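For reference, the structure discussed in these notes is given below.
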Amino acid sequence: MIEVVCNDRLGKKVRVKCNTDDTIGDLKKLIAAQTGTRWNKIVLKKWYTIFKDHVSLGDYEIHDGMNLELYYQ
């Protein structure tokens, strides 16, 4: 079980607990449950890498305590 921190730079910082074998789509659904936005409107980035929904967190090497950028489309 890892904890990922997502910051939208607008004052909202979300901490989500998930597993490394969860997909980015699963992570978006957990974030959407906490923020109240729709999961398909969320874009997760790290620097210039946009994370795709079907790839797992372990494949992207997302570890415990990692910060991700949260954008809305």
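Every residue gets a Cβ built from N, Cα and C, even glycine.
Record features (Swiss-Prot):
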type	residues	note
DOMAIN	1-73	domain 'Ubiquitin-like'
MUTAGEN	D22 to A	Does not impair binding to SART1 nor its pre-mRNA splicing function
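If you draw a 10 Å sphere around the CB of D22 (mutagenesis position), it holds 18 other CB atoms from the protein chains shown. Mean model confidence for the domain 'Ubiquitin-like' (1-73) is a pLDDT of 89.
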